[in-house]
Amino acid sequence: MAPLFNLMLAILSIFVGSCFSESPTKVQLVGGAHRCEGRVEVEHNGQWGTVCDDGWDRRDVAVVCRELNCGAVIQTPRGASYQPPASEQRVLIQGVDCNGTEDTLAQCELNYDVFDCSHEEDAGAQCENPDSDLLFIPEDVRLVDGPGHCQGRVEVLHQSQWSTVCKAGWNLQVSKVVCRQLGCGRALLTYGSCNKNTQGKGPIWMGKMSCSGQEANLRSCLLSRLENNCTHGEDTWMECEDPFELKLVGGDTPCSGRLEVLHKGSWGSVCDDNWGEKEDQVVCKQLGCGKSLHPSPKTRKIYGPGAGRIWLDDVNCSGKEQSLEFCRHRLWGYHDCTHKEDVEVICTDFDV
């Protein structure tokens with residue numbers, strides 16, 4: 001009996017091997033908006049069928065996108081997200097396990113033992129469409145030829161090349177996103193034009209962005225082709241506030257001295273009009289220097305007057321702010337002071 005059983009097992013293994021030894025020869029996406037989106041179908045032994053979404057994840061979709069010469073993964077649809085396949089189509093693959101670096105789905109670990117999967121569990125894939133006008137996504141952004149990294153001519157990195165941006169596709173909401181992405185303050189001059197000295201050279205990025213102004217970076221905005229024959233005379237120039245930085249100078253430690261704040265790439269002083277203990281507290285807190293000492297700021301002038309710009313005046317804090325940038329003050333650069341009125345702050349040197 002044992003020899004007969006072994007013979008039957010051998011015949012069965014040959015039959016199974018003849019049916020499933022070959023990996024899928026072709027992959028396609030069906031039912032989506034373009035060739036790089038849809039239900040995943042594979043060809044196996046001349047028959048097209050679907051893939052079960054058991055364990056289907058972003059790594060598997062990445063391989064499908066790569067095999068089809070599509071762009072990056074956008075989504076990993078599961079559960080029959082697209083139109084149902086033809087009634088005669090079978091579910092050919094129960095499970096797919098890719099590490100995400102394979103060039104084709106055939107190089108992944110595939111399970112052909114379909115036992116509990118229906119077309120309601122068909123796997124899908126959504127990749128960037130390289131044939132679409134919408135594939136203008138900037139990889140990075142920078143502001144150049146300005147006084148600091150928060151002011152200048154807008155340039156975006158696209159397909160490994162820096163390009164200027166036409167102001168026809170620019171607005172306040174886009175500027176807000178750029179300022180946030182660069183780690184700068186709020187948007188000031190939002191979409192001015194470059195002058196002859198600050199115009200760029202080389203390619204002009206012909207994309208138009210639609211942002212709400214709340215996005216973390218430009219990649220989260222909607223993009224389309226800009227139908228405009230722009231020249232470098234229309235290069236976009238914008239300015240953000242600098243990151244709110246402050247320091248105490250002239251003292252024996254970083255926790256005592258004349259107060260200076262950074263604006264437009266330059267350090268300047270703060271006028272002591274209306275300055276008091278609450279404002280001292282906020283500065284010490286922001287610098288990690290503990291609590292403020294000497295509650296009569298008007299009486300201490302021991303670190304000498306500053307030079308250059310006086311950036312802030314009439315600063316008013318509640319004392320609860322974590323940074324001086326959240327306190328009320330006059331517009332940057334507006335004041336009625338001299339450097340004899342520069343603010344000085346002395347803190348305890350450590351958090352308590």
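Note: Cβ is positioned from N, Cα and C throughout, glycine not excepted.
Under the heading domain 'SRCR 1', Swiss-Prot lists 27-128, citing sequence analysis as support.
A mutagenesis experiment is reported in Swiss-Prot for this position, ASN99 to Gln, and the note states: Decreased glycosylation. Mapped onto three states, the DSSP output places ASN99 (mutagenesis position) in coil.
Under the heading domain 'SRCR 2', Swiss-Prot lists 141-241, citing sequence analysis as support.
In Swiss-Prot, a mutagenesis experiment is listed as CYS194 to Ser, annotated with the note Abolishes interaction with IgM. All protein chains shown were included, and the count of other CB atoms within 10 Å of the CB of CYS194 (mutagenesis position) stands at 20.
Cβ neighbours of ASN229 (mutagenesis position) (same chain, under 8 Å, six or more residues apart in sequence): none. For ASN229 to Gln, Swiss-Prot lists a mutagenesis experiment annotated as follows: Decreased glycosylation.
Look at Swiss-Prot and you will find 246-348 tagged as domain 'SRCR 3', backed by sequence analysis. A mean pLDDT of 89 is what the model gives for the domain 'SRCR 3' (246-348).
According to Swiss-Prot, the experimentally introduced change ASN316 to Gln is described as follows: Does not affect glycosylation. Reduced to three states, the DSSP call for ASN316 (mutagenesis position) is strand.
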Surrounding CB atoms that lie within 10 Å of the CB of ASN316 (mutagenesis position), all protein chains: 14
Inter-residue Cα distance where the pair is ASN316 (mutagenesis position) and CYS194 (mutagenesis position), in Å: 36
Cα separation, ASN99 (mutagenesis position) to ASN316 (mutagenesis position) (Å, whole number): 56
Same chain, 6+ residues apart, C-beta under 8 Å of the C-beta of ASN99 (mutagenesis position), given in sequence order: ARG59, CYS108
Helix-strand-coil residue split for the domain 'SRCR 3' (246-348), DSSP-based: 20 helix, 30 strand, 53 coil
